[in-house]
Amino acid sequence: MEKLTDLNYTLSVITLMNNTLHTILEDPGMAYFPYIASVLTGLFALNKASIPTMKIALKTSKCSYKVVKYCIVTIFNTLLKLAGYKEQITTKDEIEKQMDRVVKEMRRQLEMIDKLTTREIEQVELLKRIYDKLTVQTTGEIDMTKEINQKNVRTLEEWESGKNPYEPREVTAAM
């Protein structure tokens, strides 16, 4: 354990890797060498940092699978960020949390739609009742004789002499 966390040991291994790469790739026109060296250095540093961390986490935690999974996901996300990707790896727990949040939001929206639909139905029923009260309904023929005091009106055939007494007559006056 001491050997894994020893800084001098880590630096000597990095120097050894760089020297090995320099001897393998002796071409001075090699343009990608610094990038390859930095990636390998980063991978080595991640290896040296993650192994002791995982050993300690496995010894101290009760649920080792979740810790290992979280460490691996964190390492891969770090590598993706170093490579310039914006995407991240998510675990099933995070996906389930997001799905629960989406389902909860959908339920809330469905409840809101249900409330609004109920209110709209109540408003339509109220408008229908108001419309029914405002519309003119035909009740058939209305007896208007009581309204104009003509209950005893007779027709021409009903008069005794056969003439209407209210019909105007010609009147001649003497001068």
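Including glycine, each Cβ sits where the backbone N, Cα and C put it.
The secondary structure of CYS71 (mutagenesis position), as reduced to three states from DSSP, is helical. According to Swiss-Prot, the mutagenesis experiment CYS71 to Ser carries this note: No effect on receptor activity nor on oligomer formation. No effect on receptor activity nor on oligomer formation; when associated with C-63.
GLU120 to Ala appears in Swiss-Prot as a published mutagenesis result, with the remark: Complete loss of interaction with integrin ITGA2. Around the Cβ of GLU120 (mutagenesis position), 10 further Cβ atoms fall within 10 Å across all displayed protein chains.
Taken from Swiss-Prot, the feature Ca(2+) binding site covers GLU120, GLN123, and the record attributes it to sequence analysis.
One mutagenesis experiment named in Swiss-Prot is TYR166 to Ile, and its note says Loss of ICP-binding activity. Here the Cβ of TYR166 (mutagenesis position) has 6 other Cβ atoms within 10 Å, regardless of which shown protein chain they belong to.
Quoted from Swiss-Prot, the note attached to the mutagenesis of MET175 to Gly, Lys or Ile states: Abolishes receptor activity.
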Between CYS71 (mutagenesis position) and TYR166 (mutagenesis position), the C-alpha gap once rounded to whole angstrom: 116
